[in-house]
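Peer 1: So Swiss-Prot says this about it:
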MUTAGEN   Phe163 to Ala  Loss of interaction with MTREX associated with decreased RNAs stability; when associated with R-166; A-187 and E-189
MUTAGEN   Asp166 to Arg  Loss of interaction with MTREX associated with decreased RNAs stability; when associated with A-163; A-187 and E-189
MUTAGEN   Tyr187 to Ala  Loss of interaction with MTREX associated with decreased RNAs stability; when associated with A-163; R-166 and E-189
MUTAGEN   Arg189 to Glu  Loss of interaction with MTREX associated with decreased RNAs stability; when associated with A-163; R-166 and A-187
Amino acid sequence: MALFPAFAGLSEAPDGGSSRKELDWLSNPSFCVGSITSLSQQTEAAPAHVSEGLPLTRSHLKSESSDESDTNKKLKQTSRKKKKEKKKKRKHQHHKKTKRKHGPSSSSRSETDTDSEKDKPSRGVGGSKKESEEPNQGNNAAADTGHRFVWLEDIQAVTGETFRTDKKPDPANWEYKSLYRGDIARYKRKGDSCLGINPKKQCISWEGTSTEKKHSRKQVERYFTKKSVGLMNIDGVAISSKTEPPSSEPISFIPVKDLEDAAPVTTWLNPLGIYDQSTTHWLQGQGPPEQESKQPDAQPDSESAALKAKVEEFNRRVRENPRDTQLWMAFVAFQDEVMKSPGLYAIEEGEQEKRKRSLKLILEKKLAILERAIESNQSSVDLKLAKLKLCTEFWEPSTLVKEWQKLIFLHPNNTALWQKYLLFCQSQFSTFSISKIHSLYGKCLSTLSAVKDGSILSHPALPGTEEAMFALFLQQCHFLRQAGHSEKAISLFQAMVDFTFFKPDSVKDLPTKGQVEFFEPFWDSGEPRAGEKGARGWKAWMHQQERGGWVVINPDEDDDEPEEDDQEIKDKTLPRWQIWLAAERSRDQRHWRPWRPDKTKKQTEEDCEDPERQVLFDDIGQSLIRLSSHDLQFQLVEAFLQFLGVPSGFTPPASCLYLAMDENSIFDNGLYDEKPLTFFNPLFSGASCVGRMDRLGYPRWTRGQNREGEEFIRNVFHLVMPLFSGKEKSQLCFSWLQYEIAKVIWCLHTKNKKRLKSQGKNCKKLAKNLLKEPENCNNFCLWKQYAHLEWLLGNTEDARKVFDTALGMAGSRELKDSDLCELSLLYAELEVELSPEVRRAATARAVHILTKLTESSPYGPYTGQVLAVHILKARKAYEHALQDCLGDSCVSNPAPTDSCSRLISLAKCFMLFQYLTIGIDAAVQIYEQVFAKLNSSVFPEGSGEGDSASSQSWTSVLEAITLMHTSLLRFHMKVSVYPLAPLREALSQALKLYPGNQVLWRSYVQIQNKSHSASKTRRFFDTITRSAKPLEPWLFAIEAEKLRKRLVETVQRLDGREIHATIPETGLMHRIQALFENAMRSDSGSQCPLLWRMYLNFLVSLGNKERSKGVFYKALQNCPWAKVLYLDAVEYFPDEMQEILDLMTEKELRVRLPLEELELLLED
């Protein structure tokens, strides 16, 4: 039979020998044509064999022949043996490749794989020994059909539908919709070529894996892999050069010797002299001597020896001086350095690496040292605090609280310990609640008051107790404000004002506890309190009670109903979370004052819709403290005004400074770029005023309160201004007028002309009323503010008249009055900052003002150009006055306030005078002269800081003059061409001395943002953050990177199109995240709500929602009291609004609009 049916005719043609030989390959002589009939018969008999129990997959056709040859039997037996051996090998050797030796019947891998599978359905009909009709062909046929499958398609005689019934089907065929890969015939492709195609124009892509052998290329491991980290932990080999006699001549080239000078030693075992000692021993069959093998371990390197020497030195010193707590603390800090070295404490081999990387080992070692230190110093609070801080890694929060309570019980007079204890309890999310922390503040202040009064005889009051108590009181007020309980915070301030300034004489000699008991009836009497209309104070109420009689209450007919929004929800189509946020913030803004029943309207306590707005005496009684210092009493008023949003110039104490920061106004330059010389820029910002919980990034200007809030502030001013006199009263008037001017600036910024007109009118009315008072007639601070107001309103000529009038009233004070110098300075600065069209004439006016300041004659208005002789005389007068002030500063200790303020104003005026008459370099020389004099005389070490009161006062002088210096440089760069380097250098030097100055940081970040090279900025920030304790460097470093990221994105998205980056900057996102994480490692950073708000806002802006949620919950672990964090989370994750509000309710934060009430409002 022909292999190819198409050539069947050619192969069977009776041709000659040559043609027959050519087509001989088309025929298969070993195939018997007569076997087709027997194959078809055996195929039909297959079901019968299946029913008899034969396997389905390999049901070989049985042969009926009795004359089977011995050769066929042997072939069959060997094939079966091979199959069994293969099965055993597959069972016991799954991962080894074995050679498969096949006989003549198994020539391809596909046939072997198919035969080796059992119990699988097969497409072919199994063949067995075939009965042959011809004896000479029987052996070959039997051998061929006994070991090969025969496919149904190959059997040409079978007609019709041929199939087999599988009694044991494979369910995998139905599940996977295809045959098992072992049942599919496979073959090996020899090359990827294909015959018949043009390789230049055509190609075939074969499916499956490529036949080319893949060469696995070993990649170089990075430094952070596990293996490389292990290599980094291996001890380094100490390398030391050979000692050579020093040469007197300088060596320009140091040669490296490749070989030793001496000839190698040769032996019979080492004929070339190239083997080392270890190789020689190995060739002899010997090992190294035991002592020699242990020698490297016995001799440590120089680094380990130095560390061991330090450890021994510490141990010796603490044995000799066990009372030295600082030495113990240094020993604890030294453990970090010891653990970085290769395990000095390793006991067994292999233990070194584990101990080196074990944080727990370091903590245990530190804890053991601290316990030894506490045994020798039972009264040391610092050691016990260090132990508690260390044990936060080991102990549960409840255990830590108990240990803190024990420590507080032992040291109830330690204010620093109370401060840390309150912060610890305030930042423990698991045990935190507003009521618990509020009562804890009350317990703290009442205990310290008892210590200060002497009621606790066992513990005397420590120095600075009163100042620390005042700082804790302010910290409690900001805590309540940030938690949303504004009513309680305002009530605390109201009570403290009455308790401090209006105390009856009959109770002044009593201890604080007794005074508080007498104060309770006044609080519950319904008498108007500080800030409320008709408030007279505690003392007047006591006199009225002692005298008896009735107090007639006259209702105010002009008093309208308080302004309330008739429609609290203005747009019901907005999403639910937006409606809630708007309504919640609106209620926070309107309802920050405590609710009290109005007797004129016959109201009772039951008329209050929200009981949380009422403040009981139990909420504030324990927190009342007695302030005997006059400075602290004035600071109390300033803090109250700052709390209400009035720029009083008060900066919170360092202990609660960053706790109070919760909004990003510290980055707002405002109008500073337009008016660098005259724009009011407060030294401190970042803390929201009461009632404000705006979203992050909302422009924060002094917009003022609503009508009731403005009336409340006016009442506070009217109540407290008669309590002070002199400079303090002048400062209060200045703050009030500055608050009104700030609202005018807000109207100018928003271009609200209607409100600007009314606000300007009210502000001028207030200024005139204040100047009409007899004690304020010669108050140059108020005259200065009034003239500045007229200038801001655009009334330049009226403002000049006010300035001229005030300067004419001064007479011939020359340069001795600091307020007069400040008035002249502002007048000159306003003239200088006029538009470029009139700047030449304005400069002449400014020179006239500063020149007249030095003359003994009365001031006269500007008439024309100042003569050169008068300018020279004025310069000499400034020089002599400055020398006199600097000479006094070196002698006087402590520095008087008047002397400091006079030096500041005089230096400013002289710098501006030199700038206008000579140039910017002359002004810079004045600054350098003052700085060098003060820095060398007051701070001999050149650090610019000191611990004494005198050093702090002179530091403030340098800081103010530095601000003038930088402002002058900025103005000069604005009006003329000037390099940026001097301003950058001046700011860099100033920030190293004053790292907490927000004004300097704002200027530095702004000018550095214009530079396309961020490397210097980053190095500078890195230097400052490593050494400075304040948090401002971290905040402004983050802001600088965010501004740079915004600039890069703006360039990349020019005109709404994606373009290539012209500023190649990568890694900004990760750099900013790293800055956030590093800033939060300190205690001040981890408990600063502003830092967490910025971090959360940044991650949300990147679109990383899951990471943002993680940061939000991490923020709650550190600042669970900050309501603004929860409001931000509602804005960023509106789907989880219900969960966030439930969390606020659980922690007792103030929720003014519950969701149930919101649903009712939406239905209405």
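Along the chain as shown, the residues are counted starting at 1.
Even glycines carry a Cβ here, placed using N, Cα and C.
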Peer 1: To the nearest Å, how far is the Cα of Tyr187 (mutagenesis position) from the Cα of Asp166 (mutagenesis position)?
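Peer 2: Roughly 27 Å, rounded to the nearest whole number.
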Peer 1: CB neighbours of Asp166 (mutagenesis position) within 10 A?
Peer 2: 13
Peer 1: Inside 10 Å of the Cβ of Tyr187 (mutagenesis position), count up the other Cβ atoms and send me the figure.
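Peer 2: A 10 Å sphere around the Cβ of Tyr187 (mutagenesis position) contains 8 other Cβ atoms.
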Peer 1: Looking only at Cβ atoms, how many others are within 10 Å of the one on Arg189 (mutagenesis position)?
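Peer 2: Total other Cβ atoms inside 10 Å, all chains included: 10.
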Peer 1: What's the CA-CA gap between Arg189 (mutagenesis position) and Asp166 (mutagenesis position) in angstrom, rounded?
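Peer 2: That comes out at 33 Å between the alpha carbons.
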